[in-house]
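K.L.:
The active site, acyl-ester intermediate annotation in Swiss-Prot covers SER214 and is backed by sequence analysis. Annotation comment: Swiss-Prot describes ASP340, HIS455 as active site, charge relay system. For SER214 to Thr or Ala, Swiss-Prot lists a mutagenesis experiment annotated as follows: Abolishes activity. Here the residue is the original one, but Swiss-Prot notes a mutagenesis experiment at this spot, HIS440 to Gln: No effect on activity. The annotation that Swiss-Prot gives for the mutagenesis experiment HIS455 to Gln, Arg, Ala, Ser or Asp reads: Abolishes activity.
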Amino acid sequence: MGRLEVLFLGLTCCLAAACAAKLGAVYTEGGFVEGVNKKLSLLGGDSVDIFKGIPFATAKTLENPQRHPGWQGTLKATDFKKRCLQATITQDDTYGQEDCLYLNIWVPQGRKQVSHDLPVMVWIYGGAFLMGSGQGANFLKNYLYDGEEIATRGNVIVVTFNYRVGPLGFLSTGDANLPGNFGLRDQHMAIAWVKRNIAAFGGDPDNITIFGESAGAASVSLQTLSPYNKGLIRRAISQSGVALSPWAIQENPLFWAKTIAKKVGCPTEDTAKMAGCLKITDPRALTLAYRLPLKSQEYPIVHYLAFIPVVDGDFIPDDPINLYDNAADIDYLAGINDMDGHLFATVDVPAIDKAKQDVTEEDFYRLVSGHTVAKGLKGTQATFDIYTESWAQDPSQENMKKTVVAFETDILFLIPTEMALAQHRAHAKSAKTYSYLFSHPSRMPIYPKWMGADHADDLQYVFGKPFATPLGYRAQDRTVSKAMIAYWTNFAKSGDPNMGNSPVPTHWYPYTTENGNYLDINKKITSTSMKEHLREKFLKFWAVTFEMLPTVVGDHTPPEDDSEAAPVPPTDDSQGGPVPPTDDSQTTPVPPTDNSQAGDSVEAQMPGPIGF
């Protein structure tokens, strides 16, 4: 065999990620780990070291995670581990396993020497706190959260990891017997492991950025607010979710704990006995006890997201809005997709994506009432009025459907994100604040032509999929991906998305409450992409007009009489506009909040995984 043939075979070996990592065997607190090195071209040069499946913690069912005890010999870190136990998409079975707390690392390497002191980006996945994994969705071994493109294009270390989800990650009795937040504590353990060990991989332990999307973005926000992470995190990026999101904190965990306990045959009157029983129940039974009907639900879908973080007096010691002093020195970048609410609107108002089915005023009014229960009839009416102002001039179905999506986007994503940005800015000491809107239209061919960027549409661009799978994307998609990776990794390096090794298409100015600066990210990013005060009219409505209305329902409990109830919409033209209900049968119900309201009908409506 000739020398050229030998060389070719050797290069092919490395391109298949079968060569030993350039770092060699790396010593961690648990023992030695050895990954693989993947060459980025046949001619050699740059490469990436990849370590998959490194254990960072262990955990028993419904208990806090503990440090992993370590291993003997050298761990071959070459394959992703199974995700944490969760329901399948059909919710009639489970997959994954309880032994799931593993992380993955991508380290870019140059031609001559191994990397050192690189910024570190730690990814937290979304999935409604119900599903997901550190590697993400898989299509022909092409994993969504493969960190290679970010690492090599941005010259940063990328870390992803698993954390517990669903009842196993967030079931809580609301007291010390079962405090919950196990999934958040898993995340913290991964961040702390990175802090202690990443220097051995060439990373800078004093320059860690956590970033995430949806439930992962809310997790990022909550991690910056938790006193447990003091000194661990330098910067944070929240994509479509914050700690102040209406779906990020469960205010009534005991109700849902009792509901699950009843389903699996555990006592419910005493939380200590209930917790003890739940901890020894088959984890698969606990997981499958939570189920969601994805149609014909009585309330907006977010009301059914039961197993999510709680204020436990410890890891999350207070209402998140009171914890922003803890993030005063953490640079923060946050934003939303311009039609983030579309995914949820398709569940709440199924006609949204159906060309031959109309959205009616009644549909929208009922949706609004479900989201404005706390302010009763006046809140529902005021909200309905401001969002439907354009309908008189443009009663087209396109305009009406876009209004529904805009409303869900505002209340679930934009308003809480703007609140979080303002809180961060108000409490920041040395930290900087940046805001964005992602508006590159969805590539889903089944969506209406008016569709913008749906929930999670940004993920493929942040993780460089237009480069990893070029045949599936257009040149404009690669332009968007290149810009997002550049801004994100520059921010991780310096706290400024403009400053770093990667050139950017235009200068991104910091956010303040006075200027309302945000960068509009799409295929054409120019100086005109820097804009101010996103949807200012609606922000003012929610912050001023809506907030000034008297609260008639506290803590999501039902109204006591019809005068306070959220109304149902008109049913014919003679009514002219939405009117309040005239009897109990017309009142829009609110989700149950305590055991007195529990029953078979409630359990039949109980949700499972969707969206966030």
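Here the Cβ of each residue, glycine as well, is placed from N, Cα and C on the backbone.
Buried or exposed, and what's around them? Tell me for each listed feature.
P.N.:
A coil conformation is recorded for SER214 (mutagenesis position) in the three-state DSSP classification, outside any helix or strand.
Residues within less than 8 Å, Cβ to Cβ, of ASP340 (active site, charge relay system) and separated from it by at least 6 positions along the same chain comprise SER240, GLU408, THR409, LEU412, PHE413, LEU414, ALA453, ASP454, HIS455.
For HIS455 (mutagenesis position), the number of other Cβ atoms no farther than 10 Å from its own Cβ, over all displayed protein chains, is 27. When secondary structure is read from DSSP and collapsed to three states, HIS455 (mutagenesis position) falls in the coil class.
Its Cβ placed at the centre, HIS440 (mutagenesis position) has 26 other Cβ atoms within 10 Å. A coil conformation is recorded for HIS440 (mutagenesis position) in the three-state DSSP classification, outside any helix or strand.
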K.L.:
What's the CA to CA span in angstrom from SER214 (mutagenesis position) over to HIS440 (mutagenesis position)?
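P.N.:
If we compare the Cα positions of SER214 (mutagenesis position) and HIS440 (mutagenesis position), the gap is 17 Å.
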K.L.:
Have a look around SER214 (mutagenesis position) and count the other CB atoms within 10 A of its CB, chains all included.
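P.N.:
Within a 10 Å radius of the Cβ of SER214 (mutagenesis position) lie 28 other Cβ atoms.
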K.L.:
Need the DSSP three-state call for ASP340 (active site, charge relay system) to compare against my parser.
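P.N.:
For ASP340 (active site, charge relay system) - judged by DSSP and reduced to three states - the answer is coil.
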